[in-house]
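Q: Below is a structure I'd like to ask you about.
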Amino acid sequence: MGNFPAPKNDLILRAAKGEKVERPPCWIMRQAGRYLPEYHEVKNNRDFFQTCRDAEIASEITIQPVRRYRGLIDAAIIFSDILVIPQAMGMRVEMLEGKGPHFPEPLRNPEDLQTVLDYKVDVLKELDWAFKAITMTRIKLDGEVPLFGFCGGPWTLMVYMTEGGGSRLFRFAKQWINMYPELSHKLLQKITDVAVEFLSQQVVAGAQILQVFESWGGELSSVDFDEFSLPYLRQIAERVPKRLQELGIMEQIPMIVFAKGSWYALDKLCCSGFDVVSLDWSWDPREAVKINKNRVTLQGNLDPGVMYGSKEVITKKVKQMIEAFGGGKSRYIVNFGHGTHPFMDPDVIKFFLEECHRIGSK
């Protein structure tokens, strides 16, 4: 993995591997981004994907929360987006201010799909900027905290590629899996193949831990999740370590899966090959701990909306959460149940992190 500085804080790596820790490690999904004033200063008037593709700027944005919350955050996550995989597969993606992602030419029929299936993806070439940003960030961090790489889950990426953006009804994605199940599997397989290579090359570039965001997992029924999501998540968990060995990386790289809303699948996710399963806030942690039976590390799961509450409420909710996950000295990573919001107060986030340290160290 190159001549990178040795980690000074490996708390999250140890927790992910199931080792005992002094306190639960803390990081937050979307910890780098729009709620930080320094993000807006650096991004300036650049387009979102233009920002991601500038390695120097992406690296700076990645490090901003680590710098602001020095000693409180136990990992950095590279500033990027799950939709870079569809881009690498030849699809055009725009990020519309205030509206979110938009695909001008979504996949709506078998002919559209064939174009994507026939497209030869060169991951190293298409996503070269991402690997440069990771390497640059890993060097700049100087071992202060480990660096996350990530990608979107295959089903979630298929949703965006077929819907043309976010959705409430999931009309087109559901149409695909119900009208063209075989073609849907072909698309999911191609996305999976690209995801495996992308994640593996992120590790080569310097990522020390990986997360797969299956953000739309909860939009599938349990039966459809078992057919259109879980097998591809399992493939990723199984194939990435093998690909890393082919690339000369023998050390264990912890992998996290976050299938938001997929409450019915927790037992299966705990034996899917991932080291960590991340939970959204709909879960009662005590129930999740029972179902898990100590097989994997659990991550989560504070409702991000708690950040709009008083300090007393934040303290109470953090205490409840850490205690419900067993105290945090083993098999637990503190996080939100989803990402930060643009409207959050950075000082409130700091208080949350301080309370996680204070309560988790007891």
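One-based numbering along the chain as shown.
Note: Cβ is positioned from N, Cα and C throughout, glycine not excepted.
Nothing has been swapped: the model has the original residues at all the noted spots.
Dumping what Swiss-Prot says about this protein:
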MUTAGEN   K8 to A  Causes a defect in cell growth on a glycerol medium
BINDING   R30, A32, R34, D81, Y160, S215, H338  coproporphyrinogen III binding site
MUTAGEN   G33 to D  Inactivation
VARIANT   S59 to F  In HEM12-6 and HEM12-12
VARIANT   T62 to I  In HEM12-14
VARIANT   L107 to S  In HEM12-3 and HEM12-13
VARIANT   S215 to N  In HEM12-2 and HEM12-11
MUTAGEN   G300 to D  Inactivation
Q: Determine, to the nearest whole angstrom, how far the Cα atom of H338 (coproporphyrinogen III binding site) is from the Cα atom of K8 (mutagenesis position).
A: 27
Q: Of A32, R34, S59, D81, Y160, which is closest to G300 (mutagenesis position) if I measure between C-alpha atoms? They're all recorded positions.
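A: Result for G300 (mutagenesis position): the nearest of the recorded positions is A32.
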Q: Around T62 (variant position), which residues of its chain at least 6 apart sit with Cβ under 8 Å of its Cβ?
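A: The answer is A32, A76, I77, I78, F79, A133, T137, L147.
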Q: To the nearest Å, how far is the Cα of R34 (coproporphyrinogen III binding site) from the Cα of S215 (variant position)?
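A: About 19 Å separates the two Cα atoms.
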Q: Which one of these recorded positions, K8, R34, H338, has the sparsest Cβ neighbourhood, judged by other Cβ atoms within 10 angstroms?
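A: Looking at the recorded positions K8, R34, H338, the Cβ with the fewest others within 10 Å is that of K8.
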Q: My understanding is the cutoff is Cβ-Cβ under 8 Å with a sequence separation of 6 or more in the same chain; which residues meet that for R30 (coproporphyrinogen III binding site)?
A: G339, T340
Q: Max Cα distance spanning R30, A32, R34, D81, Y160, S215, H338 (coproporphyrinogen III binders), Å?
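A: Of all Cα pairs among the recorded coproporphyrinogen III binders, the widest measures 22 Å.
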Q: Are there any residues in the same chain, six or more apart in sequence, whose C-beta is under 8 angstroms from the C-beta of L107 (variant position), and if so which?
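A: Result: L113, V116, M161, T162, W176, L187.
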Q: Specify the secondary structure state of R34 (coproporphyrinogen III binding site) as given by DSSP, simplified to three classes.
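A: Once the DSSP labels are grouped into three classes, R34 (coproporphyrinogen III binding site) ends up as coil.
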